[in-house]
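S.K.: Take this structure first; my questions come after.
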Amino acid sequence: MRENVVVSNMERESGKPVAVVAVVTEPWFTQRYREYLQRQKLFDTQHRVEKMPDGSVALPVLGETLPEQHLQELRNRVAPGSPCMLTQLPDPVPSKRAQGCSPAQKLCLEVSRWVEGRGVKWSAELEADLPRSWQRHGNLLLLSEDCFQAKQWKNLGPELWETVALALGVQRLAKRGRVSPDGTRTPAVTLLLGDHGWVEHVDNGIRYKFDVTQCMFSFGNITEKLRVASLSCAGEVLVDLYAGIGYFTLPFLVHAGAAFVHACEWNPHAVVALRNNLEINGVADRCQIHFGDNRKLKLSNIADRVILGLIPSSEEGWPIACQVLRQDAGGILHIHQNVESFPGKNLQALGVSKVEKEHWLYPQQITTNQWKNGATRDSRGKMLSPATKPEWQRWAESAETRIATLLQQVHGKPWKTQILHIQPVKSYAPHVDHIVLDLECCPCPSVG
C-alpha cells in the first residue's frame, strides 16, 4: 500500500472510472474512521466502503490524496494503534446514493469531490454555478452561458473539464455564449474539451452535421420542422431566405417532396454544413445554394413558397420574398417572428404606429381578408384557433397588409393576401413567443 496516491491524467482520459483514494484499516475500526472522515467532510459518499482481499476495509475519501496530518490523527487519536494506510480503488463501486441521483446531482458530487481535492473549499456559490441543463450532441455536451462563471473555476485548469465530462458521460465539452449580432447568427461557443466541435444530430430521420462553435441548432424548432415536413409540396419550387445548415430546407426536400429549393445563406461555416447535409441526405441535386446577402438575390418570379426563418424578425427579407414569388399564381410565405404579448400591449407598442395602422388597413388598391369585427378566417372561411393570442393576431394582420403593399410595389399591380395559419413554435420568455405566419399571396385578376 502506498502513502501518497495521486490519480493520473491517463486514468481520467481512458474513459474508465476514475480511481478513488481510500483509507485502509481493520474492520473493527471502520465506524470510528467513518465518523472522523464525515466530521472532517472528507468521506466520499459517492462510493461504497469496500472489503479488501486480505480482510481489511477501504473507506473512500475525497480528493487525490489525504494529508499526513489526518492519517496521524486516525492512527493516534481516533483509533490508537490502528493500521492506517492509503490505497487506490481502481474500479470503485458507486454507492446506492450515487446510483440513484440525477445527472445534475452526479455532476455536483463529482465536481465537489474533485475541487476539494485541489484544496479549494466547496461552497454554495460554486454549487449554484453548476449547470442544471445542457444540450447533448452525441459525445459532446453544450453547456449554457450562465454556468461556471465564478472566478474560482479559472484557476482549476483543464482537469476541471475532464471531471465534468466524465461525470456526464461525454468526451467533449463546449460552452455557449451569446449569438453574434453581425447577422450571420454565429454562436459564441468555446470548446472546453476536445479537438473539434463537429457533431451530428438526427431530427425526424434527417441528418444534420455541423460545428457547434460556428453554427446554431435549435431543438425548440422541432415542432415547426415536423409541421413543414407534413406539408404536400410536390412539384413546388421554394426559396429559403435564411437556410442556415438546412433547418427547414431539408424537411421540405426530404419529407414534403419539394421539387427544388433555392437556399440562401451568408454564414460561410453554415454553407459548408448545408452543402454536406444536402449530400448525406441524398437531396443535393434538388437544391442550389446562394451564398451571400439575400437582399442582393437575382432570382424573381420563381417561388411557390418562401421560408423566412429568421428571428426576432425577418422583415428585412420581406421585399425579396415578394420579388421571388411567382407573378402568375403567387404563393405562400412562411414568416417567422418573435411577438411580445405583455398584458395591455397594443399594436403601437409592438412597433406599429397609429398612422401606419390606419394607412395599412385602408389603402384603396389592396385586398386583404380582415373582417369588420377584427377576427381573421383561414382559407376555408373558418375562424382561427381561439388559442391564438390577440397580439399574434394583430401582428399577423399588420404583416398581412404590409406585404400586400410590398407586393403591389414590386409587381406593379394589386395582390390579395390572406392569413392561412398562425403557428406557435416556442416561448423565449413569459411574454415573448416565436410564431410562424403562413400567408397566402395571390395577384388580383385583371379587370376588363
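These residue numbers are counts, starting from 1, taken along the chain as shown.
Cβ coordinates come from backbone N, Cα and C, glycine included.
Here the original residues stay in place, and none of the substitutions has been built in.
When I checked Swiss-Prot for this same protein, it listed these features:
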{"type": "BINDING", "residues": "Ser218, Lys225, Glu265, Asp293, Asn294", "note": "S-adenosyl-L-methionine binding site"}
{"type": "MUTAGEN", "residues": "Lys225 to Ala", "note": "Lack of activity"}
{"type": "MUTAGEN", "residues": "Tyr242 to Ala", "note": "Does not affect activity"}
{"type": "MUTAGEN", "residues": "Phe248 to Ala", "note": "Does not affect activity"}
{"type": "MUTAGEN", "residues": "Glu265 to Ala", "note": "Lack of activity"}
{"type": "MUTAGEN", "residues": "Asp293 to Ala", "note": "Does not affect activity"}
S.K.: Could you work out which of the mutagenesis positions (Glu265, Asp293) has its C-beta surrounded by the smallest number of other C-beta atoms within 10 A?
M.R.: Asp293
S.K.: Let me make sure I understand the structure: which of the mutagenesis positions listed (Tyr242, Phe248) has the fewest other Cβ atoms within 10 A of its Cβ?
M.R.: Tyr242
S.K.: Of the recorded positions listed here (Ser218, Tyr242, Glu265, Asp293, Asn294), which is spatially closest to Lys225 (mutagenesis position) when Cα positions are compared?
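M.R.: Among Ser218, Tyr242, Glu265, Asp293, Asn294, Ser218.
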S.K.: Assuming the binding residues for S-adenosyl-L-methionine are exactly those in the record, Ser218, Lys225, Glu265, Asp293, Asn294, what is the maximum CA-CA distance in angstrom, rounded?
M.R.: 24
S.K.: Return the residue, from the listed binding-site residues Ser218, Asn294, with the maximum count of other C-beta atoms within 10 angstroms of its C-beta.
M.R.: Asn294
S.K.: Just give me the nearest neighbour of Asp293 (mutagenesis position) among the recorded positions Ser218, Tyr242, Phe248, Glu265, Cα to Cα.
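M.R.: That would be Glu265, the closest of Ser218, Tyr242, Phe248, Glu265 to Asp293 (mutagenesis position).
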S.K.: Distance between Glu265 (mutagenesis position) and Asn294 (S-adenosyl-L-methionine binding site) at the Cα atoms, whole Å?
M.R.: 7
S.K.: Quick check: of the recorded positions listed here (Ser218, Tyr242, Asn294), which one has the Cα closest to that of Phe248 (mutagenesis position)?
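M.R.: The smallest Cα gap between Phe248 (mutagenesis position) and any of the recorded positions is with Tyr242.
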S.K.: I need the CA-to-CA distance for Tyr242 (mutagenesis position) versus Asn294 (S-adenosyl-L-methionine binding site), whole Å please.
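M.R.: Approximately 8 Å lies between the Cα of Tyr242 (mutagenesis position) and that of Asn294 (S-adenosyl-L-methionine binding site).
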S.K.: I'd like the number of other C-beta atoms within 10 A of the C-beta of Lys225 (mutagenesis position), please.
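M.R.: For Lys225 (mutagenesis position), the count of other Cβ atoms within 10 Å is 20.
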